[in-house]
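A.B. asks: Feature table excerpt (Swiss-Prot):
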- Ser187, Ser189, His201, Ser340, Arg342, Lys368: ADP binding site (BINDING)
- Ser189 to Ala: Abolishes ADP binding (MUTAGEN)
- His201 to Ala: Abolishes ADP binding (MUTAGEN)
- Lys368 to Ala: Mildly reduces affinity for ADP (MUTAGEN)
Amino acid sequence: MAGAGERKGKKDDNGIGTAIDFVLSNARLVLGVGGAAMLGIATLAVKRMYDRAISAPTSPTRLSHSGKRSWEEPNWMGSPRLLNKDMKAGLSRSLQTLPTDSSAFDTDTFCPPRPKPLARRGQVDLKKSRLRMSLQEKLLSYYRNRAAIPAGEQARAKQAAVDICAELRSFLRAKLPDMPLRDMYLSGSLYDDLQVVTADHIQLIVPLVLEQNLWSCIPGEDTIMNVPGFFLVRRENPEYFPRGSSYWDRCVVGGYLSPKTVADTFEKVVAGSINWPAIGSLLDYVIRPAPPPEALTLEVQYEKDKHLVIDFLPSVTLGDTVLVARPHRLAQYDNLWRLSLRPAETARLRALDQADSGCRSLCLKILKAICKSTPALGHLTASQLTNVILHLAQEEADWSPDMLADRFLQALRGLISYLEAGVLPSALNPKVNLFAELTPQEIDELGYTLYCSLSEPEVLLQT
């Protein structure tokens, strides 16, 4: 029977060969030389495919004694003309998923590969956690060693500011008793314990008293200038209350109270009328007015190597609107008063941290220290960074101290996104774009610097 089977197979094989020979021998007569050649090549390819099919093992996974597969993959799998790039990639991934260890195969049956242990995923998560903890430790170290100001230095700087404020208040009451002012008070990041690196800056707010029936404020977006975040202070009822009815009529330009003229008035007092060397000698400080254009600024040396800058900031309050005489960056808007949002922003930040013992203020102080120590980030202001944190606080609820690294990275990504859009809306007044005073070039430089550091944020801590 075996012999008959072998003869039958051989007969079948010879029959196919005889048929092929007959076709090839007669093709020349019918198709000519060229056609016969093409038909011969095609017929030979069919015969090789037939030979491979009848010679392949019954199981494609049966192994030879060497442990490798006993049949080779078809040559067309490597042909660049038959496989495009996507197919090659898919094929490569498919081949890589096949087990290559010989122990994964049995000589008779195919055993599916064992699933990867869940421990590997846990190891990846652990590695990420270690990287996050490493950044967390670096952030805390940076804050302790670079950003935080010693309590003693803060106290001495505040005391110097309080002493100078008291002297200025006494002088104004004595020399200009008719100037309607409320009590001056200190403000700024040093006063709110949000200053970083050095205790070198504080603001002295000088509130003007305006008659409510003689003055009104007009939002900048409602004017032809269309500048949200700024206001015009207009003189009202001039037909019933003529010029001179208010002390501050002397600072009116074109029917509006000019912050520049108000600042010039105080400059004459601060820089020209007060004997600061004598006051400094009395207080054991070195005090001198800053040179122009910082007209309303005092430079104070309260210790041998400690300096403090005090900014005098005239302020007006009309209803619920608080404005300060900090000019717009562009000169054509020097008649506008700036809306004061910093006190409300700081109060919200402090309230959020007090509610859950969060790390929002800590994250903000680290960002401020980085920007203060990195010249390329010098255009970013404390208000902009504060609003980035406030926006992030609306998205993320967990601000526990161990989440500092995650929130720091999120703040960086958020800041980059705002720079990319060119818009950072105020968290308290979304109509105000806090990037409006930056030039496109400055925005590009800030975004580029932060984007380059995103892959390795530790670089920011080395400045």
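Cβ atoms are placed via backbone N, Cα and C, with glycine included.
Modelled residues match the original; the substitutions are not represented.
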A.B. asks: Going along the chain, which residues six or more apart from His201 (mutagenesis position) have their CB under 8 A from its CB?
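C.D. replies: His201 (mutagenesis position) has long-range Cβ partners Gly188, Ser189, Leu190, Gln195, Leu308, Val309, Asp311.
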A.B. asks: Under 8 Å Cβ-Cβ from Ser187 (ADP binding site), six or more apart in the same chain: what's there?
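C.D. replies: Ser187 (ADP binding site) has long-range Cβ partners Ile202, Gln203, Leu204, Ile205, Leu313, Arg342, Pro343.
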A.B. asks: For the C-alpha pair, I'd like the distance in angstrom between Lys368 (mutagenesis position) and Ser340 (ADP binding site), rounded off.
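C.D. replies: So the alpha carbons of Lys368 (mutagenesis position) and Ser340 (ADP binding site) sit roughly 20 Å from each other.
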A.B. asks: Tell me the coarse DSSP state (helix, strand, coil) of Arg342 (ADP binding site).
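C.D. replies: DSSP call for Arg342 (ADP binding site): helix.
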A.B. asks: Please report the DSSP secondary structure of Ser189 (mutagenesis position), reduced to three states.
C.D. replies: coil
A.B. asks: Look up His201 (mutagenesis position) in the DSSP assignment and report helix, strand or coil.
C.D. replies: strand
A.B. asks: Test of understanding: give the count of other CB atoms lying within 10 angstroms of the CB of Lys368 (mutagenesis position).
C.D. replies: 21
A.B. asks: Compare all C-alpha positions of Ser187, Ser189, His201, Ser340, Arg342, Lys368, the record's ADP binders, and send over the largest distance in angstrom.
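C.D. replies: Per the listed residues, the maximum Cα distance equals 20 Å.
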A.B. asks: Taking 10 A as the limit, how many CB atoms besides its own sit near the CB of Arg342 (ADP binding site)?
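C.D. replies: For Arg342 (ADP binding site), the 10 Å Cβ neighbour count is 19.
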